[in-house]
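So that you can see what the record holds, here are the features copied from Swiss-Prot:
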MUTAGEN   CYS5 to Ala  Structure similar to wild-type toxin, even with this disulfide bond deletion
MUTAGEN   LYS11 to Ala  Decrease in ability to block Nav1.3, Nav1.4, Nav1.6 and Nav1.7, but not Nav1.2. 21-fold decrease in binding affinity for Nav1.2
MUTAGEN   TRP12 to Gln  70-fold decrease in ability to block Nav1.4. Block of Nav1.2 is completely reversible
MUTAGEN   TRP12 to Ala  Decrease in ability to block both Nav1.2 and Nav1.4. Decrease in binding affinity for Nav1.2, Nav1.4, and Nav1.7
MUTAGEN   TRP12 to Arg  40-fold decrease in ability to block Nav1.4. Block of Nav1.2 is completely reversible
MUTAGEN   TRP12 to Glu  200-fold decrease in ability to block Nav1.4. Block of Nav1.2 is completely reversible
MUTAGEN   CYS13 to Ala  Structure similar to wild-type toxin, even with this disulfide bond deletion
MUTAGEN   ARG14 to Ala  Decrease in ability to block both Nav1.4 and Nav1.2, and decrease in binding affinity for Nav1.2, Nav1.4, and Nav1.7
MUTAGEN   ASP15 to Ala  Decrease in ability to inhibit both Nav1.4 and Nav1.2
MUTAGEN   HIS16 to Ala  Decrease in ability to inhibit both Nav1.4 and Nav1.2, and potently decreases the binding affinity for Nav1.2, Nav1.4, and Nav1.7
MUTAGEN   ARG18 to Ala  Decrease in ability to inhibit both Nav1.4 and Nav1.2, and the binding affinity for Nav1.2, Nav1.4, and Nav1.7
Amino acid sequence: KRNGCCNCSSKWCRDHSRCCGR
(Lines of atoms letter the chains of each structure in order from A; the text may use other names.)
(Lines give C-alpha, C1' and ligand atoms only; values in the text may rest on other atoms or scores of the structure.)
Protein backbone atom coordinates (compact mmCIF):
# COMPACT_ATOMS: atom_id res chain seq x y z
CA LYS A 1 0.00 0.00 0.00
CA ARG A 2 1.55 3.33 -1.00
CA ASN A 3 0.24 5.81 1.54
CA GLY A 4 2.62 8.53 0.41
CA CYS A 5 5.75 8.51 2.54
CA CYS A 6 7.36 6.38 5.21
CA ASN A 7 10.39 6.26 7.51
CA CYS A 8 13.64 6.96 5.65
CA SER A 9 15.40 4.75 8.19
CA SER A 10 13.57 1.71 6.83
CA LYS A 11 15.43 0.19 3.87
CA TRP A 12 12.27 -1.65 2.81
CA CYS A 13 10.36 1.65 2.76
CA ARG A 14 12.90 3.28 0.43
CA ASP A 15 12.64 0.26 -1.86
CA HIS A 16 8.83 0.04 -1.82
CA SER A 17 7.63 3.47 -0.71
CA ARG A 18 8.66 7.12 -0.74
CA CYS A 19 10.97 8.48 1.95
CA CYS A 20 9.50 10.98 4.46
CA GLY A 21 11.33 14.01 5.84
CA ARG A 22 12.84 15.47 2.68
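Each residue, glycine too, has its Cβ placed from N, Cα and C.
None of the noted substitutions appears here; every position holds its original residue.
Residues within less than 8 Å, Cβ to Cβ, of CYS13 (mutagenesis position) and separated from it by at least 6 positions along the same chain comprise CYS6, ASN7, CYS19.
Neighbour count (other Cβ atoms within 10 Å of the Cβ, all protein chains): 7 for ASP15 (mutagenesis position).
Taking the C-alpha positions, the distance from TRP12 (mutagenesis position) to CYS5 (mutagenesis position) comes to 12 Å. Take the CB of ARG14 (mutagenesis position) and look out to 10 A: across all protein chains shown you find 13 other CB atoms. ARG18 (mutagenesis position) is surrounded by 13 other CB atoms, counting those within 10 A of its CB over all protein chains shown.
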